[in-house]
Amino acid sequence: MPAPAEVQAATLEKFIQGWAGWTPDGFLANWSEDCTQKTLPFSSGVPLRTRADTEKLFPVLMSLMSNFTLDIHNVVHDAPQGKAVIYALTKADTPFGPYRNEHAIFLWFNEIGDRVQKIEEMFDAVVMQEFLPKLDKYVADNKMQLGAKFS
């Protein structure tokens, strides 16, 4: 039996607020310890990330993206199935130019509804084709400066 709708809704709101706050601790605050994150489409070949993987990635990524804004366009919450979908636009400034992306995020709640247990996220493929090489180049060119963040 799924968790009560109001518990899931509160968790969903905390997830959105954590994302909007754009800090690693805030964004991960209501992820379960066994939460996984999968980048979509599946054909992108990006490996499944564990919470531990994300705890290493987010501080680096978030440190490179300033003036982050989140604009939520749609939220669909299917309480009987224990899941939700968020469609959002994000913007940020990076050392290598502006970042603008669209996200469709699919969330699954844990049994009691107080944590997000599974995430699947679809990004705008056109944006990512342009952004990822710039990100990779910046990280490679600044490895010494960013080194401590990668440990």
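Just so you know, glycine gets a Cβ as well, placed from its N, Cα and C.
If you look for the noted substitutions, you won't find them, since the model keeps the original residues.
In sequence order, Gln37, Lys38, Thr39, Leu40, His103, Ala104, Ile105, Phe106 make up the list of same-chain residues 6 or more apart from Glu121 (mutagenesis position) whose Cβ falls under 8 Å from its Cβ. Under the DSSP three-state reduction, Glu121 (mutagenesis position) is assigned to strand. For the published mutagenesis Glu121 to Ala, Gln or Asp, Swiss-Prot gives the following note: Impairs the production of neosartorin.
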